[in-house]
Amino acid sequence: MLLQAFLFLLAGFAAKISASMTNETSDRPLVHFTPNKGWMNDPNGLWYDEKDAKWHLYFQYNPNDTVWGTPLFWGHATSDDLTNWEDQPIAIAPKRNDSGAFSGSMVVDYNNTSGFFNDTIDPRQRCVAIWTYNTPESEEQYISYSLDGGYTFTEYQKNPVLAANSTQFRDPKVFWYEPSQKWIMTAAKSQDYKIEIYSSDDLKSWKLESAFANEGFLGYQYECPGLIEVPTEQDPSKSYWVMFISINPGAPAGGSFNQYFVGSFNGTHFEAFDNQSRVVDFGKDYYALQTFFNTDPTYGSALGIAWASNWEYSAFVPTNPWRSSMSLVRKFSLNTEYQANPETELINLKAEPILNISNAGPWSRFATNTTLTKANSYNVDLSNSTGTLEFELVYAVNTTQTISKSVFADLSLWFKGLEDPEEYLRMGFEVSASSFFLDRGNSKVKFVKENPYFTNRMSVNNQPFKSENDLSYYKVYGLLDQNILELYFNDGDVVSTNTYFMTTGNALGSVNMTTGVDNLFYIDKFQVREVK
């Protein structure tokens, strides 16, 4: 009887634990693109239709399941404002069920160098896709052209246009290099750790010019390269070239990530200024960054978007009937005066989120010109929140304060669920480490609790953007969108993107600001705005 009673008690305890966790969350992001259904990964073929003022996003897509698998297609979405996206029919399909239309890029062939177009097609809509055809036997570079502005495509009859007798040769990114009047392609010899650079007159015949190889973090393989001219923040008329390389697996924090190199390009060779591998985004969920072929100049010349997930756990993310979202589109510039530490300035990629919201609520300012103490924490009511909101926090550390290294001297923000405040995000800054931290593990979603690769806690080093009157100032902008968080520190000098998951319907209901020490933190500004 004792054994029977014990087993009954144990079963009841297990049932209680199971009931306290949920398997899925159906809260879809509002301002981050997600497919209606199915699986999505890398962004592809980004371009701007100048005739119709329309932005095009293509992406790796499996409409038949919520995990990666073949056949793999190019999904398609369009936008008028880079924030609100409309799903379109599949754009490019593979020829076999065991194959895939893998990642690639789009160009606008204004001058009809390919010969695919006649005068009935507006030069601004002469788009050609350059993509990898993947089969179990090989990876080869194909091209397809569109006669209707990027909605349907015809495959070039003489494909492939580039082959290397390899199963690891992919992700062509093509742009027009004006000085030489040639098309330039970067493509990854993934497991040779090479980014090969090719040139072409017509998009059909390609000449190998050089290779950028064995640089930075190697990981298991290189993927999704890109080469783009990026203007400097200090003087937009001046620019440098940036080489982007994705790594998967083998990222320093686990799984996948993006790195970049700053240098020069002469039409055939890219040369990095130094041997530093720089990190594009310090979060766990930002991969396969691709930049737009062309842009609306009012937004800037260097725009990009990334897949907001990580290959370590992307197949297990608890959303349904879709998996994965894209990051916000970001405007990139180069800060040539980035203060890496008090003695060194570096060239650093700066990111600014592009967010066009017509129905956002007003900014509500909750703290201004205030010294934070343990007794005067701030509580912000978000009971009408949809689960998507922005916040801005400008704070300073009193450098005259002496704090023991054994004290966790933090400023913390607690974003709590409305229906269940035991689910929350905690983020903030700790003085001794000079780092901003995030804890995304306080959830009752089973995936968050049980998946060992979904790192609950992470941090990123922060340096002050200014110091005056014994105060060192820091700035952070954050966007929380149902299950994805983007953080921009000091106007985008450092960025961190991470997903998080709470029980379905448990929208953010409050924000609390606390500290563990008195009179250390000065709050210059803290404000919140709901996105509806």
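Think of each number as a place in line: the chain as shown, counted from 1.
Backbone N, Cα and C define each Cβ position, glycine as well.
Under a cutoff of 8 A between CB atoms, and with a sequence separation of 6+ in the same chain, the neighbours of ASP42 (mutagenesis position) are PHE59, GLN60, SER103, ASP171, CYS224, TYR287, ALA288, GLN290, TRP307. In the three-state DSSP classification, ASP42 (mutagenesis position) falls within a strand. Residues or ranges marked as active site in Swiss-Prot: ASP42.
Note on TRP311 (substrate binding site): other Cβ atoms within 10 Å of its Cβ, all shown chains, come to 19. TRP311 (substrate binding site) carries neither a helix nor a strand DSSP state and counts as coil. Positions annotated as substrate binding site by Swiss-Prot: TRP39, MET40, ASN41, ASP42, GLN60, PHE102, SER103, ARG170, ASP171, GLU223, TRP311.
As a published mutagenesis entry, ASP42 to Asn appears in Swiss-Prot alongside the note: Loss of activity.
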Other C-beta atoms that fall within 10 angstroms of the C-beta of GLN60 (substrate binding site): 23
Winner by Cβ contact number (other Cβ atoms within 10 Å) across the binding-site residues ASN41, SER103: SER103
TRP39, ASP171 as binding-site residues, winner by CB count within 10 A: ASP171
Largest inter-residue Cα distance among TRP39, MET40, ASN41, ASP42, GLN60, PHE102, SER103, ARG170, ASP171, GLU223, TRP311 [record-listed substrate binders, Å]: 20
